[in-house]
Amino acid sequence: MRLEVFCEDRLGLTRELLDLLVLRGIDLRGIEIDPIGRIYLNFAELEFESFSSLMAEIRRIAGVTDVRTVPWMPSEREHLALSALLEALPEPVLSVDMKSKVDMANPASCQLFGQKLDRLRNHTAAQLINGFNFLRWLESEPQDSHNEHVVINGQNFLMEITPVYLQDENDQHVLTGAVVMLRSTIRMGRQLQNVAAQDVSAFSQIVAVSPKMKHVVEQAQKLAMLSAPLLITGDTGTGKDLFAYACHQASPRAGKPYLALNCASIPEDAVESELFGHAPEGKKGFFEQANGGSVLLDEIGEMSPRMQAKLLRFLNDGTFRRVGEDHEVHVDVRVICATQKNLVELVQKGMFREDLYYRLNVLTLNLPPLRDCPQDIMPLTELFVARFADEQGVPRPKLAADLNTVLTRYAWPGNVRQLKNAIYRALTQLDGYELRPQDILLPDYDAATVAVGEDAMEGSLDEITSRFERSVLTQLYRNYPSTRKLAKRLGVSHTAIANKLREYGLSQKKNEE
C-alpha cells in the first residue's frame with residue numbers, strides 16, 4: 001500500500017508521520033520525500049477500518065493538506081518507465097560503470113551477445129566490444145559523446161558512447177559511467193530508405209486546422225516511424241482508429257498487413273484464438289496474419305487479466321503459442337492499442353496490470369475532444385457534406401451562414417463521430433439545396449458540465465481555466481445570443497466578450513450589432 005501525502009514544508013512533520021506508523025505497529029517499507037511538498041509512504045496492506053482511521057489521523061497532522069493512495073512510489077514509477085523504455089528500444093543499449101563493467105542492458109543487447117542479463121553483468125564492455133579502450137576514455141573524463149565504428153559477431157555497428165554525470169553532496173558533477181548504444185548500419189540504411197518511400201498522404205484524411213490537432217498530427221507522424229508499442233487515448237469518437245491506421249500507413253510497415261480487433265466486442269474465450277490462433281483448426285491468429293505489419297487492439301482497457309498476461313509476454317519477446325499447441329511462434333508485429341478509459345485508474349483498482357501499462361505507455365498519443373478544437377468543426381462539416389453528397393450522387397448543398405455558430409456552440413459529447421452522424425442524418429432528410437441549423441437535430445447537452453469532468457482536470461491551470469471559460473460562454477451564448485447581451489449578463493465589456501468568443505471560435509460571422 002502506498003500513500004501520497006500533500007503537505008507544507010514544516011520541521012518535524014515527517015517525524016510525526018513516522019511516529020504515527022510506529023504507534024499503530026505498521027511496518028514501513030519505504031519513504032520518499034519530494035521537494036515540492038509531497039511525502040510518499042510504502043507499507044503493508046491494512047484492513048479497511050484501520051486504513052480509514054489512519055487516513056483520518058494523517059489528515060489531522062498540522063501542515064498536511066491532503067492524502068491519497070497511489071499505485072507506485074516515485075522511484076518505482078521511474079524504474080518501471082525506464083525498464084519499459086529500454087525494452088522497447090530495438091537497438092542494443094548498455095550501461096557501464098567507471099570500470100566499464102556492465103550494470104544494465106536491454107533485451108536487444110542480450111540477444112546480440114547471446115547472454116542473459118545476469119551473465120552480461122559479469123562482463124566488461126571491452127570483453128564484449130573489441131577495438132575501443134573504454135577505460136582510457138572514461139579516465140579522460142569526457143564531456144561529450146563519442147562515435148565509433150565497431151564490428152560485433154560479423155555485423156557493423158555505429159557505437160555511440162555517452163558519459164553519465166551525477167551531482168554529489170557538494171553539488172559537483174561527478175562522472176559515474178557511460179551509456180553505450182549500438183546502431184546497426186544495415187538497419188539505419190533500411191530506415192532511411194523507408195523514410196523516403198513512406199506514404200506522405202497517410203494523414204491527409206485527418207482534418208487538423210486547430211493548433212491542438214496540428215500538434216497531435218505532427219506528433220503522430222514522428223511516432224509512426226518507430227516500432228515500439230503505441231498507446232492512443234481519447235474520448236469516444238475522437239478518431240483513435242483513424243490515427244492508428246494512419247500511423248501504420250506512414251510507417252515502414254505500410255506495405256504489410258494491418259488488422260484491428262475490438263477487445264470489448266469479442267467474448268473472452270474467443271480473444272485468445274483470435275489473437276494467437278487455434279492449432280486444432282489450423283487457424284492463424286491476428287499476430288501471425290499481420291507478421292511484418294501492425295495490429296490495433298481497440299478498447300484495450302476491456303481486456304481480461306488473463307489475456308493481459310499473455311499480451312505482456314508477447315510484447316516482451318514477440319513469441320506466442322497457438323491455442324492447443326506447445327510450439328512457440330515468433331513474429332514481427334507493431335502493436336497499437338487504443339482506449340477511452342483511464343488506464344492509471346484501472347491500475348489503481350487492480351483491473352489492469354501495472355507492468356503491462358508501463359510496457360504500453362512508452363509512446364502515447366492523446367487525442368483532444370472536438371469541443372477543444374472548435375476551428376476543426378466547420379472543415380469537418382464541409383468534408384462530411386461533400387463525402388455524403390458524392391457517395392449519393394447528389395449536388396453538394398450550400399452551408400447556411402449561421403451554421404458555424406450553432407455547431408461550434410454545441411459541446412459534442414460524441415466528438416467527430418457524432419458530428420459525422422448528425423450531418424449524414426440531416427442530409428438524408430434535407431429538402432432544398434441549403435443545410436441550415438434547424439436541419440441538424442442534436443440532443444440537449446449541458447456544455448457547462450464538461451468543465452468539471454475528470455478529463456478537464458488535465459493540463460496546466462491556464463488550460464483548465466480556458467476549458468471552463470469556454471464551457472461557460474458556450475452555455476450562456478445560447479440564451480444571450482449577442483455579444484452585448486452576453487456582456488451585460490456577465491458584467492464585462494462588450495469588447496472583452498467579443499474577444500473571448502473569437503478566441504474560442506464561438507463568434508458569429510455576421511454582424512451581431
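Glycine is treated like the rest: Cβ placed from N, Cα and C.
Marked as ATP binding site by Swiss-Prot: 234-241, 290-299. All protein chains included, Ser294 (ATP binding site) registers 25 other Cβ atoms within 10 Å of its own Cβ.
Here Swiss-Prot flags 2-72 as domain 'ACT', drawing on sequence analysis.
Counting only same-chain residues 6+ beyond the ends of the domain 'PAS' (78-114), those with a CB under 8 A from a CB of the stretch are 72, 120-121, 123-126, 128, 134-135, 138, 152-153, 164, 175-184, 187, 227-229, 316-317, 354-355, 358-359, 361-363. The domain 'PAS' annotation in Swiss-Prot covers 78-114, and the record cites sequence analysis as its basis.
Residues or ranges marked as domain 'Sigma-54 factor interaction' in Swiss-Prot (evidence: sequence analysis): 206-428.
Following the DSSP three-state reduction, the secondary structure of Val5 (mutagenesis position) is strand. According to Swiss-Prot, the mutagenesis experiment Val5 to Pro or Phe carries this note: Shows no activation of expression of either mtr or tyrP. Does not affect repression of aroF.
One mutagenesis experiment catalogued in Swiss-Prot, Cys7 to Arg, is accompanied by this note: Shows no activation of expression of either mtr or tyrP. Does not affect repression of aroF.
For the mutagenesis of Asp9 to Arg, Swiss-Prot gives this note: Shows very little activation of expression of either mtr or tyrP. Does not affect repression of aroF. The structure shown keeps the original residue.
Here Swiss-Prot describes Glu16 to Arg as a published mutagenesis experiment; the accompanying note says: Shows very little activation of expression of either mtr or tyrP. Does not affect repression of aroF. Under the three-state DSSP scheme, Glu16 (mutagenesis position) falls in the helix class.
Packing around His173 (mutagenesis position) is summarised by its Cβ count: 10 other Cβ atoms lie within 10 angstroms of its Cβ, all protein chains included. For the published mutagenesis His173 to Leu or Val, Swiss-Prot gives the following note: Reduces the activation function to 73% of the wild-type value. Does not affect repression of aroF.
While the structure shown retains the original residue, Swiss-Prot records the mutagenesis experiment Thr495 to Ala with this note: Decreases binding affinity for the tyrP promoter. Taken residue by residue with DSSP, Thr495 (mutagenesis position) is part of a helix. Taking Cβ-Cβ distances under 8 Å and a sequence separation of 6 or more, Thr495 (mutagenesis position) has no neighbours in its chain.
For the recorded site, Lys240 (ATP binding site), the DSSP three-state label reads helix.
Within 10 Å of the C-beta atom of Asn291 (ATP binding site) sit 16 other C-beta atoms, taking all shown protein chains into account. Reported as a whole number, the C-alpha separation between Val5 (mutagenesis position) and Leu297 (ATP binding site) equals 36 Å.
Set side by side, the mutagenesis positions Asp9, Glu16 differ in how many other CB atoms lie within 10 angstroms of their CB, and the most is found at Glu16.
You'll find the Cα of Asp9 (mutagenesis position) roughly 45 Å from the Cα of Leu297 (ATP binding site). Long-range Cβ proximity for Gly234 (ATP binding site), meaning a same-chain Cβ under 8 A and a gap of 6 or more residues, is found for Lys240, Ala338, Gln340, Asn366, Leu367, Pro368, Pro369.
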